[in-house]
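Engineer: Supplied in structure tokens, the structure appears directly below.
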Amino acid sequence: MSSLIMQVVIPKPAKFFHNNLFSLSSKRHRFSTTTTTRGGRWARCSLQTGNEIQTERRTGGYQPTLWDFSTIQSFDSEYKEEKHLMRAAGMIDQVKMMLQEEVDSIRRLELIDDLRRLGISCHFEREIVEILNSKYYTNNEIDERDLYSTALRFRLLRQYDFSVSQEVFDCFKNAKGTDFKPSLVDDTRGLLQLYEASFLSAQGEETLRLARDFATKFLQKRVLVDKDINLLSSIERALELPTHWRVQMPNARSFIDAYKRRPDMNPTVLELAKLDFNMVQAQFQQELKEASRWWNSTGLVHELPFVRDRIVECYYWTTGVVERRQHGYERIMLTKINALVTTIDDVFDIYGTLEELQLFTTAIQRWDIESMKQLPPYMQICYLALFNFVNEMAYDTLRDKGFDSTPYLRKVWVGLIESYLIEAKWYYKGHKPSLEEYMKNSWISIGGIPILSHLFFRLTDSIEEEAAESMHKYHDIVRASCTILRLADDMGTSLDEVERGDVPKSVQCYMNEKNASEEEAREHVRSLIDQTWKMMNKEMMTSSFSKYFVEVSANLARMAQWIYQHESDGFGMQHSLVNKMLRDLLFHRYE
């Protein structure tokens, strides 16, 4: 490794220049807000770069952050103390014994499913894989004619990457094989498991498509008549967002609430889930504090008052994407990426003139300090923050993995900025792209590729150049993850962005192209998300990338659907429901 370091030159983070940017306070932008005929809000500011030039600019109208620096730094939790770790260890041993000693095959599978939903399955991975491995090779313990057990077994095996054929459901279909048997409609628990299992389908699996349609139709009817409160709650939850599309930790609290109401609740499992939740929350708070210190030190939110100050929301995203406890470094890194993507996105979408955006793109393509000097002051600090961050991450990867990631990281950030410029040109020309033209660019402009690129280099144990090349030719798993991220984002933010005068999003592109209603367009986008998940599911079963990189790629898509599940902007506009979910995970301990 030492010889490799001698041969690779990574630009030194340009901290020597960073301090000079804070002397630009005399050039801070002066805002006065006016409305325009194009919709949205505009700000009039002066850029003092010699001669004073009046430039009309948009503003996003975003609200200030709900958590200032001092508030974030004040968070503390007793659950980071050693005594809680020791207590949890004792309960983990007890649950391991339950898994080993449970003789009922279905009860074992149900316990595994509960552990996953409670967010504590990470403590039992070896035991779970051993149990599922035995279930994969022996079917004798499960009645293949029982829909509930068959569907539960199928779903868990696929979730753990076992190759299970959809043919296990053939015995539940009618004689012609065209639909499922009508006699199943009274098996509500079985239908719920069938519905959940259907979301692990890959492209071309017709039986699972039939299963989804059949189960959905009858579960929607059961919601209106079923009197079992716990079962009804599970059905409503699944119809809102199926288990396979849900992130684990952000959902854990609500499942703990549901689990403790069940008559078959295990007190030890419940107590472990509550304690573990509070311990993880304590860890998350420490990571958030570190990310917040970095954000404060960049000065971006002070020098660029038009950008979204959302460091807490940026961190919240990471808790669903990088779920394993030991990857705190990666969560903090991802928080920084989210903050930088958000900042640069606001520069392109809201504030920069087309000429400035072209200058910024050229500077990013050249990737050197000299290019930065041609930028207006507000862009210089943005450029330098990104430049320093990427070089620092490349250095850490070289130090820890012995691999120079610099050219790959530069490529993905340049690609992101170039996609932003394409959309800026559409805006200034008043261009309305077709849905195909829009998606060709927007799955890149959503910002998922830099996230996955950085995570690839951190989460791959032994990095091979061939794998790095495959990843950065935008492998199908990257494309699927970013496509779902884009479409889910569009479903939640498109109306707000169109009101600001932005280019049409996927919903509006479809409406313009097909002369469709908004609801028809949204239904089409939902179908695109479903189709893309089938591509994702196939990649999850067959991908040559590391198991955990595949997992975080899927989690990026899941977190997008979690944030935007009610088709409103839970990030930029601080939607009250998302705000509550964020507080419950990061700040409110479980009593």
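Glycine is no exception: its Cβ is also placed from the backbone N, Cα and C atoms.
Got these off Swiss-Prot a minute ago, pasting:
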BINDING   Arg308, Asp345, Asp349, Arg486, Asp489  (2E)-geranyl diphosphate binding site
BINDING   Asp345, Asp349  Mg(2+) 1 binding site
BINDING   Asp345, Asp349  Mg(2+) 2 binding site
BINDING   Asp489, Thr493, Glu497  Mg(2+) 3 binding site
MUTAGEN   Asn338 to Ala or Cys  Acquired ability to produce cis-alpha-bergamotene, trans-alpha-bergamotene, Z-beta-farnesene, E-beta-farnesene, beta-selinene, beta-bisabolene and beta-sesquiphellandrene from farnesyl diphosphate (FPP), thus having a sesquiterpene synthase activity
MUTAGEN   Asn338 to Ser  Acquired ability to produce E-beta-farnesene, beta-bisabolene and beta-sesquiphellandrene from farnesyl diphosphate (FPP), thus having a sesquiterpene synthase activity
MUTAGEN   Gly447 to Ser  Lost ability to produce 1,8-cineole, alpha-pinene, beta-pinene and alpha-terpineol, but strongly increased ability to produce sabinene and slightly acquired ability to produce limonene from (2E)-geranyl diphosphate; when associated with I-338, T-339, P-449 and T-450
MUTAGEN   Pro450 to Thr  Lost ability to produce 1,8-cineole, alpha-pinene, beta-pinene and alpha-terpineol, but strongly increased ability to produce sabinene and slightly acquired ability to produce limonene from (2E)-geranyl diphosphate; when associated with I-338, T-339, S-447 and P-449
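Distances, neighbours, how buried they are, the whole picture for these features please.
Structural biologist: Classification of Asp345 ((2E)-geranyl diphosphate binding site) by DSSP places it within a helix. When other Cβ atoms within 10 Å of the Cβ of Asp345 ((2E)-geranyl diphosphate binding site) are tallied across all protein chains shown, the result is 20.
Under the DSSP three-state reduction, Asp489 ((2E)-geranyl diphosphate binding site) is assigned to helix.
Other Cβ atoms within 10 Å of the Cβ of Asn338 (mutagenesis position), summed over all protein chains shown, number 24.
When other Cβ atoms within 10 Å of the Cβ of Gly447 (mutagenesis position) are tallied across all protein chains shown, the result is 23. DSSP assigns Gly447 (mutagenesis position) to coil, not to a helix or a strand.
The Cβ of Pro450 (mutagenesis position) has 22 neighbouring Cβ atoms from other residues within 10 Å, across all protein chains displayed.
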Engineer: So how many other Cβ atoms are close to Thr493 (Mg(2+) 3 binding site), meaning within 10 Å of its Cβ?
Structural biologist: 20
Engineer: When you tally the Cβ atoms that lie within 10 Å of each candidate's Cβ, which of the binding-site residues (Arg308, Arg486) has the highest tally?
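Structural biologist: Top count of Cβ atoms within 10 Å goes to Arg486.
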Engineer: Round to the nearest Å and give the CA-to-CA distance linking Asn338 (mutagenesis position) with Thr493 (Mg(2+) 3 binding site).
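Structural biologist: Rounded to the nearest whole number, the Cα-Cα distance is 17 Å.
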Engineer: Near Asp345 ((2E)-geranyl diphosphate binding site), which of the recorded positions Gly447, Pro450, Thr493 can be found within 10 Å, Cα to Cα?
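Structural biologist: Matched recorded positions: Gly447, sequence order.
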Engineer: Highest Cβ count within 10 Å among the binding-site residues Asp349, Asp489: which residue is it?
Structural biologist: Asp489
Engineer: Any idea what the Cα distance is from Arg486 ((2E)-geranyl diphosphate binding site) over to Gly447 (mutagenesis position), rounded to a whole Å?
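Structural biologist: With distance taken Cα to Cα, Gly447 (mutagenesis position) is 9 Å from Arg486 ((2E)-geranyl diphosphate binding site).
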